Each structure stands twice: as C-alpha cells, then as structure tokens.
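Participant: Heads up, here are the entries from Swiss-Prot:
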| type | residues | note |
| --- | --- | --- |
| BINDING | TRP85, ASP86, SER164, ARG246, ASP247, GLU340, ARG360 | sucrose binding site |
| ACT_SITE | ASP86 | active site, nucleophile |
| MUTAGEN | PHE182 to Trp | 2.1-fold decrease in catalytic efficiency. Synthesizes a bimodal levan molecular weight distribution |
| MUTAGEN | TYR237 to Ala | Slight decrease in catalytic efficiency. Synthesizes only high molecular weight levans |
| BINDING | ASP241, GLN272, LEU308, ASN310, ASP339 | Ca(2+) binding site |
| MUTAGEN | ASN242 to Ala | 14.6-fold decrease in catalytic efficiency. 2.2-fold increase in KM for sucrose. Levans are barely formed |
| MUTAGEN | ASP247 to Ala | Lack of levan synthesis |
| ACT_SITE | GLU342 | active site, proton donor/acceptor |
| MUTAGEN | LYS363 to Ala | 2.9-fold decrease in catalytic efficiency. Synthesizes only high molecular weight levans |
Amino acid sequence: MNIKKFAKQATVLTFTTALLAGGATQAFAKETNQKPYKETYGISHITRHDMLQIPEQQKNEKYQVPEFDSSTIKNISSAKGLDVWDSWPLQNADGTVANYHGYHIVFALAGDPKNADDTSIYMFYQKVGETSIDSWKNAGRVFKDSDKFDANDSILKDQTQEWSGSATFTSDGKIRLFYTDFSGKHYGKQTLTTAQVNVSASDSSLNINGVEDYKSIFDGDGKTYQNVQQFIDEGNYSSGDNHTLRDPHYVEDKGHKYLVFEANTGTEDGYQGEESLFNKAYYGKSTSFFRQESQKLLQSDKKRTAELANGALGMIELNDDYTLKKVMKPLIASNTVTDEIERANVFKMNGKWYLFTDSRGSKMTIDGITSNDIYMLGYVSNSLTGPYKPLNKTGLVLKMDLDPNDVTFTYSHFAVPQAKGNNVVITSYMTNRGFYADKQSTFAPSFLLNIKGKKTSVVKDSILEQGQLTVNK
C-alpha cells in the first residue's frame, strides 16, 4: 500500500465530511490542522467560475458556429468510400498555410465508414487559388503498413491507429509530419510521433514517395504528464479515467522548436484525485465562490468525473533533429472541469500568442453545459509559454449544439491564421462517421473568425467553401 497516498486520501475524507456538515474551512482546520489550498503549479487554468459563465454567454450569436445548408454539402469526391474527419494543413513556421510547389496540402484522418478501427492519415492537395471541394485530390495514405516495422522503433511496432497532429514546411523545403501513434494493444497508449514525408510535384499532381526519419518522440513522463502506465495502475478503463497524450501541434519561437499537445497533468503539477477538489486555483474568483461551488460539487453526481478531470495542453521542446530536448510545464490545465481538451493549436498574431482547444460538453462537469454542447475555447498571452488569459473573459470562442446525428454536425474546429488582417479561417469536419450510407464525414464549410486583442467574434455571412484554407483579403 502507498502510505502517502492513503494519508492524503484520509485527509481529504475528513475535509469532505466537514464540508458536507456545513463546517467548511474552520471545521477542517480544527480536525486536521490543514486547510483548502491554492496551488497553481506555475501554470494557467481553465477555472470553474469562467466555465459557469458560458451557458449564458453562448446565447450571443458572435460565438455560434454558423448554420449550414445540408443540401449543399458534398462528400470529398477523391475520397470515395472513406469518411474524412480531423484535418490539418501543411503550415509555415508562423502558422500560415504553406505553398508547396503551387499546392496547398491537408493531412486528414480517414477510414472505412463500416470499420471504426480503420483510422489512418491521408494526404489531400489542391492547387493554390482553387477553393471548390471538388478540387481536392487524394494522394492516398501517408504510411504503408510496413513503415512502422521498418522504422526499428520499439513503440511504433505496436501502433494500431494513426491519430491527429500537425505538419510544418521546413526552412529547407521538407515536409515534417507530427501525429499521434495510438496502440490498442496497450490500453490506448498514445505517443507523439514524427516523420519526414517525401513528396514529389508535377504540374497536375503530388505523389507520396515514402517517409524517412520515422520515430517516436514522447509518451509521457508521469511527473509532468500522465503516462499510460499510471492509467493502467489506477484501473484503466474501469476507473472512469480518460488518458490523453495526442494531437501534437508544431510551433517555432525565437529559433526554438516546440510541440504543444493534448495531455493530462502528472504527479508534480496537479494530478487527478479527490484532493484536487479542494484547490482554490481550479475554481477562480473568490474564497466565497470556492466554498459554495466546492460544497455543491462534492454533493453532485459529477464529483467522480471532476476528481479525474486533469486535462492539459502540454508542451515539449525539440532538438533540431526533432527528438525530445526538454519536457516543459503545460500552457493551461482544466483540473476538475474536464479530462479532455483536444486539437491543441497556438500561433502568434499581431504581437500576441493565441491558444485554442476543442472540447465536448459531454466530458465536462459544469452545470448548464449539456452533452450536445461542442466548444472551441481560446486564450491569449504576451509570450508562447504564458501566462494565458481567457479570450472573451471566459475562454468561449465557438459553440455548437446540434444533435450528433445531424448531417451538418461539426467538430474538430481549427483556426488557420492568414498572412494579413485580423481574421482567421476556421476549418472542421462535418457529419459523424458511419452515420449515413450516402453522407460521409467530409470537410465542413469553413468560415471566418475575427480576433482583436482579447476578443473574438464569428464574422457574419462569412461561410466559405468546404475545406477552404485561405482568403484573399
């Protein structure tokens, strides 16, 4: 038995009893000599107070994903027989869309609609200047089945699916892909992974000529970011926990290379567990709000989910050869709020750093947020490493609440910075996979989001073509 862990649980139990009896802080201090604590661990937090403001705030149309006309939505013609969902463009170091020999490139997850385990990365491309969804061509799968074995990597050989990531156009004209190696063989082990993708160009097409320098980068250290062994030790799926270490997003700053990614906090920066419910830093606002909200949470059916909620947008520094150089603190964490903040995305715009993430209401512990609610949250800082403050006072940037069965349901919203101006293009996928015989998961119509300092708003009447990446304004 872990005596330290047992002692910590006993302390928490005493405080829980005191709170339920209405004694709050004074009773707890008298019985155990300890008090509710406030520990930020030197990172920014998505607080319960901010999130509780969102159900009212989201009624404003400037935060709402536009309504789309289902009769105009097309499957991707070059992806016949495939659902296509999470996607990301080949980007320059500053986040703008790269021009690769006259083409824009998008990497996307795709698979057989009838087989939920069929998840691989495909490469799509479109001539610069074209915007129609029918102009997207399909170069096929990035990786051959044999590549993971040929890489001579002990983690890669157990990969069963390829999950989301990012891609950068390097200064020497190469395509460097980052993605998530998912292994169904090891309780959902997830590993940040990279490869150079060799692509040849002609006047009419792009062709994948294999990959090289294919290797694992990071699978969690346990201290800063939860690893799969901790998930297993605590009961794996039966525990109700949700282990994440995925969606690597590449970014450069001042000559340094980094990955920002979805994760869960580790044992040294605010781990999951009942004791986390008594950290004032996770609640925000004031001590009186903490007392009221913590008592309510302790008596609610969301208590167990909140205990396990320790989502984070993590960060590591890379060497020039894209190996791990340094494990860094998370940019932001969502302890007690949600265990899952996805599709990490960060870029510099007009002198500020903007950090975005997608999340589902069904994974949250906030009153007033429903299981159908879909969000893109956003944060702003003067530096890449933070501290980050919520955009629009709460972090709400986009909200969508369509039934998952709706053809125009969208998720995986991704902000693409433009070369000029204050608008970014929002891409996403439309239609959940495997729901319809004739409607596949496809590129959703893009639209514009305006960013000015600490505020954002959806630009009215700004719906673009399906999968459109850039605007000439």
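Placed from the backbone N, Cα and C atoms, the Cβ positions cover glycine too.
Here the original residues stay in place, and none of the substitutions has been built in.
Here the structure is a predicted model, which means the values were calculated and not measured.
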Participant: C-alpha of SER164 (sucrose binding site) to C-alpha of ASP247 (mutagenesis position): distance in Å?
Facilitator: 5
Participant: Report, in whole Å, the straight Cα-to-Cα distance of GLU342 (active site, proton donor/acceptor) from ASP241 (Ca(2+) binding site).
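Facilitator: About 16 Å separates the two Cα atoms.
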Participant: Quick one, of the recorded positions TRP85, PHE182, TYR237, which Cβ has the fewest other Cβ within 10 Å?
Facilitator: TYR237
Participant: Using Cα coordinates, what distance in whole Å links GLN272 (Ca(2+) binding site) and ASN242 (mutagenesis position)?
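Facilitator: On Cα coordinates alone, these residues lie 11 Å apart.
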Participant: List the residues in the vicinity of the Ca(2+) site, defined as same-chain residues other than ASP241, GLN272, LEU308, ASN310, ASP339 with C-beta within 8 angstroms of the site's C-beta centre.
Facilitator: GLN226, ASN242, ASN264, GLU307, ALA309, GLY311
Participant: Could you tell me the C-alpha distance between TYR237 (mutagenesis position) and ASP247 (mutagenesis position) in angstrom, no decimals?
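Facilitator: Answer for this pair: 21 Å between alpha carbons.
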Participant: Three states by DSSP: which one describes ARG360 (sucrose binding site)?
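Facilitator: In the DSSP reduction, ARG360 (sucrose binding site) maps to strand.
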Participant: When the Cα of ARG246 (sucrose binding site) is compared with the Cα of each of the recorded positions LEU308, ASP339, LYS363, which one is closest?
Facilitator: ASP339
Participant: Helix, strand or coil at ASN242 (mutagenesis position), per DSSP?
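Facilitator: For ASN242 (mutagenesis position) - judged by DSSP and reduced to three states - the answer is coil.
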Participant: Could you find out if DSSP has ASP339 (Ca(2+) binding site) as helix, strand or coil?
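Facilitator: Looking at the DSSP assignment, ASP339 (Ca(2+) binding site) belongs to neither helix nor strand, so coil.
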Participant: Indicate the candidate from ASN242, ASN310 with the smallest number of other Cβ atoms within 10 Å of its Cβ, considering only these recorded positions.
Facilitator: ASN242
Participant: Could you list the residues of the same chain, at least six apart in sequence, whose Cβ is under 8 A from the Cβ of LEU308 (Ca(2+) binding site)?
Facilitator: SER239, GLY240, ASP241, ASN242, GLN272, ASP339
Participant: Would you mind reading off the Cα separation of LYS363 (mutagenesis position) from TRP85 (sucrose binding site), to the nearest angstrom?
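Facilitator: One finds 20 Å between the Cα atoms of these residues.
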